[in-house]
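What follows is a single structure, written as structure tokens, with notes after it.
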Amino acid sequence: MQRRDFLKYSVALGVASALPLWSRAVFAAERPTLPIPDLLTTDARNRIQLTIGAGQSTFGGKTATTWGYNGNLLGPAVKLQRGKAVTVDIYNQLTEETTLHWHGLEVPGEVDGGPQGIIPPGGKRSVTLNVDQPAATCWFHPHQHGKTGRQVAMGLAGLVVIEDDEILKLMLPKQWGIDDVPVIVQDKKFSADGQIDYQLDVMTAAVGWFGDTLLTNGAIYPQHAAPRGWLRLRLLNGCNARSLNFATSDNRPLYVIASDGGLLPEPVKVSELPVLMGERFEVLVEVNDNKPFDLVTLPVSQMGMAIAPFDKPHPVMRIQPIAISASGALPDTLSSLPALPSLEGLTVRKLQLSMDPMLDMMGMQMLMEKYGDQAMAGMDHSQMMGHMGHGNMNHMNHGGKFDFHHANKINGQAFDMNKPMFAAAKGQYERWVISGVGDMMLHPFHIHGTQFRILSENGKPPAAHRAGWKDTVKVEGNVSEVLVKFNHDAPKEHAYMAHCHLLEHEDTGMMLGFTV
């Protein structure tokens, strides 16, 4: 029996004996056990197979059609080693086209899996990934233009775990699914018959698609039996449009050890951790007593996202300590970040994100008509209208003829697959200035093919846990600056993407292609 299997059996057996009598039945019956994605490693030929298909999943007692990689919902965690090439064979068993994007990986445009990397129904695509970047938690998901939001909503997402020599020398928790736990958080909206209820319309093109049910690794409010000691959580905000703000129900601190692109120089202690759509953070939390506690998400001031039940702290998962000790530690130092180079003489690119004023107004009107003032998340409606210079929106009924599919733009242009906007020089630092001035919507801006450093975020210096390697930056009614460098080729036919990771904004034009 392998050590991991032995530990799993030990944990399972230990749960019953470690809990008081009154809570054993509760643990067994009240909540589902946190599903743990398989950790997928290469076969003898250094290959990995991913099959995209439809299946069925049960939520709240009702069965829904869902999509997954190698299963009914979500997918495995693909384990990659720095310096080792891996070929991934991707089979599409859906009845429609899809793509598979390696979010956070520094790989050439040809294998990045953007909207050009189409896999037809019944088709296959093989990509070879030569990983040369630090240990990190990344992920993979569809990037089919105009349909990314729907395909992710249906269940397509999986993790990528990159390992290197440096991280293996640290005494971090590393028993997969025991004290090293993936946590993929997504909200879903269901129809009355229990199916995933996705719409791309004026309202969702403006504020994004959101639901009233929170899933953690595909389960509603699951529980995890955690050994005593340090518990490592690999957090992914896999929501289409909802930002999250993680905390613990008993106010025990989170120690952030890694962001999108890898380890921070040292742990950063926080009481709450905002995470934007597409972002990953690794945190350690101390499980040093017998008291169960919840990982929760706190209310956020984002349009549409303060509607019940998210107007109050909402449970993500229950963590139940058991009478087994883990061996992981919280190191004082983690990694070394290179000093920022001089910014003198660098190419500066200015990207202005914009939403059609008509879309902004019509979407907001529909949101308020459906959900009331609570949908405004505490924002002053008149101030917002004034900020956008729109005046009264009650005259904005265009009978549904408004073309929202190209209403979101960058530098005045909606996405055009055949026209990259610019060419970045390979191996050269550039300073990108990304502005959201002109609307009050949240735009988590993601850049393919790189891990960058944030120079300023929404007009302020980045928080300590956001000053490491990142692939997504917050833009919300202000300006953010990032220092980027691209080490791989991305010719016109395999251009990289840069876009808002609120998926409905991306699907309706807020994306550009660029070459390297």
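Just so you know, glycine gets a Cβ as well, placed from its N, Cα and C.
Every position carries its original residue.
Note that this is a predicted model, so its numbers are computed, not measured.
Looking at Swiss-Prot, you'll find the mutagenesis R3 to K noted as follows: Abolishes transport to periplasm.
As a published mutagenesis entry, K8 to A appears in Swiss-Prot alongside the note: Does not slow export to the periplasm.
Taken from Swiss-Prot, the feature Cu cation 2 binding site applies to H103, H141, H501, supported by experimental evidence. Contacts of H141 (Cu cation 2 binding site) defined by a Cβ separation under 8 A and a same-chain sequence distance of 6+ are given as L100, H101, H103, T148, Q151, V152, L156, A157, G158, G238, in order along the sequence.
Here Swiss-Prot notes a mutagenesis experiment, E106 to F, with the remark: Increases oxidase activity with ABTS as substrate. All protein chains included, E106 (mutagenesis position) registers 25 other Cβ atoms within 10 Å of its own Cβ.
According to DSSP, H499 (Cu cation 3 binding site) sits within a strand segment. All chains included, 29 other C-beta atoms sit within 10 angstroms of the C-beta of H499 (Cu cation 3 binding site). Annotated Cu cation 3 binding site per Swiss-Prot: H143, H448, H499, in sequence order.
Feature annotation from Swiss-Prot assigns domain 'Plastocyanin-like 2' to 227-292; the stated evidence is sequence analysis.
For the published mutagenesis G304 to K, Swiss-Prot gives the following note: Retains 20% of cuprous oxidase activity. Increases oxidase activity with ABTS as substrate. Shows dramatic conformational changes in methionine-rich helix and the relative regulatory loop. All protein chains included, G304 (mutagenesis position) registers 26 other Cβ atoms within 10 Å of its own Cβ.
Here the residue is the original one, while Swiss-Prot reports the published mutagenesis D439 to A with the comment Decrease in oxidase activity with 2,6-DMP as substrate. In the three-state DSSP assignment, the secondary structure recorded for D439 (mutagenesis position) is coil.
All protein chains included, H443 (Cu cation 4 binding site) registers 28 other Cβ atoms within 10 Å of its own Cβ. Swiss-Prot lists H443, C500, H505 with the feature Cu cation 4 binding site.
C500 to S appears in Swiss-Prot as a mutagenesis experiment; the accompanying note says: Loss of cuprous oxidase activity.
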| Nearest recorded site to H501 (Cu cation 2 binding site) by CA-CA distance, among recorded positions G304, H443, H448 | H443
| Closest of G304, D439, C500 to H448 (Cu cation 3 binding site), Cα positions, mutagenesis positions only | C500
| said: Give me the CA-CA distance between E106 (mutagenesis position) and H505 (Cu cation 4 binding site), in Å, as a whole number. | reply: 24
| binding-site residues (H103, H143, H448, H501, H505), the one with most neighbouring Cβ atoms at 10 Å | H505
| Densest Cβ neighbourhood among D439, C500 (mutagenesis positions), 10 Å radius | C500
| said: If I take the alpha carbons of D439 (mutagenesis position) and G304 (mutagenesis position), what is the distance between them in whole Å? | reply: 15
